[in-house]
Amino acid sequence: MRLSVRRVLLAAGCALVLVLAVQLGQQVLECRAVLAGLRSPRGAMRPEQEELVMVGTNHVEYRYGKAMPLIFVGGVPRSGTTLMRAMLDAHPEVRCGEETRIIPRVLAMRQAWSKSGREKLRLDEAGVTDEVLDAAMQAFILEVIAKHGEPARVLCNKDPFTLKSSVYLSRLFPNSKFLLMVRDGRASVHSMITRKVTIAGFDLSSYRDCLTKWNKAIEVMYAQCMEVGKEKCLPVYYEQLVLHPRRSLKLILDFLGIAWSDAVLHHEDLIGKPGGVSLSKIERSTDQVIKPVNLEALSKWTGHIPGDVVRDMAQIAPMLAQLGYDPYANPPNYGNPDPFVINNTQRVLKGDYKTPANLKGYFQVNQNSTSSHLGSS
């Protein structure tokens, strides 16, 4: 009996020693970590150097970081940004997804903090320096882009007004590239007015006001694009993308360093399919990009702009001429379409396309009026 008691006491003692040893080991490791942190200079922990790791449905692991070649698609709303991102989304290696809406707002806030001398002083005094803010912006933007859709080898973001911050974004993501969608401002404004696309600061009851605001917005974006440089920012003319999709998309994919895929010419066939094109049920362009690329949206603005605005067009929107559009031509000669596009237009006129099942009930595609409401914008 005594022997049994001794064995029990011995076993208990060994267990106690083992627990104490484990706890001591943990404390040693924690102390080393603390000491290492004290010896490191301030800011040695760099979250912007960390990677996001995601696993796709194909069980492939994707790693995303600040050095990745992100693609940013933007431009004044109603300039073809949705069509462009749908075409890219059709590529098997690319995922753009719907507008996040939040990224341009956060970028605008960041810009406001920088412009306000008093606010910047307060932030600096609190230790919230430009370096801290930039690291936080970098992590936030990457997190939103990466996690608001399925993982892919190449990620892109389409929020139209992000390209007002191209220079800043190119600093946060040094290997990023930008596609600036450019469209005849008269067509963009007619589209936003007739489709009642609310944009902050635009008076949708006035063509003159909207064209003035269009001019200001595209002027800022174009200047940012030029400052970033032609190696990183490519102006993409909506009219040429629609008239000559194969030629335009080859130039775009070459610029982005992405291999060619015929899928980009048939985005409408991949809508709502796994790994294909995901469309928002509430974005204004959704009911248009379900159709193949077609022609009539190019010039359906003709005859709708008030006469006094037409007369003053060169003064109201000087960026038209700078971008290569004739402000006095109504409409300009944008060029001759490829046979492929003519065939697509005939398909649309016949109603030879289907609304994806997941989008039915959220908008109506009136096939009886397609002859006057064609196009993807």
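Yeah, the Cβs are placed from backbone N, Cα and C, and that goes for glycine too.
DSSP assigns Glu99 (mutagenesis position) to coil in the three-state reduction, outside any helix or strand. Sequence annotations record features per position, and here Swiss-Prot assigns active site, proton donor/acceptor to Glu99 based on a curator's inference.
If you look up Swiss-Prot, you'll see 78-82, Arg183, Ser191, Arg195, Tyr238, 285-294, Lys300 marked as 3'-phosphoadenylyl sulfate binding site.
Here Swiss-Prot notes a mutagenesis experiment, Arg78 to Ala, with the remark: Strongly reduced enzymatic activity.
Listed in sequence order, Lys158, Asp159, Pro160, Ser280, Glu283 are the same-chain residues six or more apart from Glu99 (mutagenesis position) with CB atoms under 8 A from its CB. Here the residue is the original one, but Swiss-Prot notes a mutagenesis experiment at this spot, Glu99 to Ala: Loss of sulfotransferase activity.
Listed in sequence order, Asp159 are the same-chain residues at least 6 apart in sequence whose CB falls under 8 Å from the CB of Arg101 (mutagenesis position). Under its mutagenesis entries, Swiss-Prot includes Arg101 to Ala with the note: Prevents dimerization and strongly decreases enzyme activity.
Among the sequence features in Swiss-Prot, the mutagenesis site Trp113 to Ala is noted as follows: Prevents dimerization and decreases enzyme activity. In the three-state DSSP reading, Trp113 (mutagenesis position) counts as helix. Cβ neighbour count for Trp113 (mutagenesis position): 15 (other Cβ atoms within 10 Å of its Cβ, all protein chains included).
Looking at Swiss-Prot, the entry for mutagenesis of Lys158 to Ala says: Nearly complete loss of enzymatic activity. Secondary structure from DSSP puts Lys158 (mutagenesis position) in a beta strand.
Less than 8 angstroms from the CB of Thr198 (mutagenesis position) sit Leu204, each of them six or more residues away in the same chain. For Thr198 to Ala, Swiss-Prot lists a mutagenesis experiment annotated as follows: Slightly decreased sulfotransferase activity.
For Ser285 to Ala, Swiss-Prot lists a mutagenesis experiment annotated as follows: Abolishes sulfotransferase activity. Take the CB of Ser285 (mutagenesis position) and look out to 10 A: across all protein chains shown you find 23 other CB atoms.
Note on proximity: of the mutagenesis positions Arg78, Trp113, Ser285, the one nearest Ser191 (3'-phosphoadenylyl sulfate binding site) is Arg78, by Cα distance. In the three-state DSSP assignment, the secondary structure recorded for Thr198 (mutagenesis position) is coil.
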